[in-house]
Amino acid sequence: MAQWWQILLGLWAVLPTLAGDKLLSVCMNSKRHKQEPGPEDELYQECRPWEDNACCTRSTSWEAHLEEPLLFNFSMMHCGLLTPACRKHFIQAICFHECSPNLGPWIQPVVPNGQEEQRVWGVPLCQEDCEDWWRACHSSLTCKSNWLHGWDWSEEKKHCPAHEPCLPFSYHFPTPDDLCEKIWNNTFKASPERRNSGRCLQKWFEPTLSNPNVEVALHFAGSALAPQLSYTLPAFSLCLLFHP
């Protein structure tokens, strides 16, 4: 019996770490992402912050910078040119989505209960990230608030539906929170937390600095696993108590 209790104590110490590791430094299962993160030399421009540990390839980082990204068969110019600052924020958001290895706590299957392709859901972007993105795009034009669904595919590429005219971003996204959360169908969540709080992710950071999102992913990975461990380990403990 003493040996079993020693094993249990070891599980209490080790299981949270082992389980948490599954949510840290991982890539989602998709056609564009690598199977696992690792160094990538010469990522293109806005994707450079992830060169030390990336889920994207150099080719993907280059495609993220095209006016009509091959990644999504979609033109950011569907209502004319975005302002340079607005376009830069979108490229940074694409790089973050494609390259970051710190999105594990928010990875979910595209199809409920499915085991194949995955997406991220509700990634908490820092307040400044949403505000800066919104200000940069305030005067640019778009015809939709959700860029993932509801497009006209009659010409094999996404075009504005006939009944949805081009209007300023401020019409479709009255607040920074609206932009962050609606634009990619809840891929991102507008966090009330600010940068360096350890409770929100930055969609971009200076390539010369360490990745601030590692600490944040660690925090949320622990939070996500706490409910599971709170049932599993006590249940095992009870079994030992009644073990003859």
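Cβ from N, Cα, C; glycine included.
Although substitutions are noted, the structure shown does not include any of them.
For Asn73 to Gln, Swiss-Prot lists a mutagenesis experiment annotated as follows: Reduces apparent molecular weight of the protein, in agreement with the loss of one glycosylation site. Abolishes secretion of the extracellular domain; when associated with G-185. Using a 10 Å radius centred on the Cβ of Asn73 (mutagenesis position) and all shown protein chains, the other Cβ atoms total 12. DSSP gives Asn73 (mutagenesis position) a coil state; it is part of no helix or strand.
Contacts of Asn185 (mutagenesis position) defined by a Cβ separation under 8 A and a same-chain sequence distance of 6+ are given as Asn146, Trp147, Leu148, His149, in order along the sequence. As a published mutagenesis entry, Asn185 to Asp appears in Swiss-Prot alongside the note: Reduced stability of the protein.
Looking at Swiss-Prot, you'll find the mutagenesis Asn185 to Ser noted as follows: No effect on interaction with IZUMO1. Secondary structure at Asn185 (mutagenesis position), as computed by DSSP, is coil.
Under the heading of mutagenesis, Swiss-Prot lists Asn185 to Gly and annotates it as follows: Reduces apparent molecular weight of the protein, in agreement with the loss of one glycosylation site. Abolishes secretion of the extracellular domain; when associated with Q-73.
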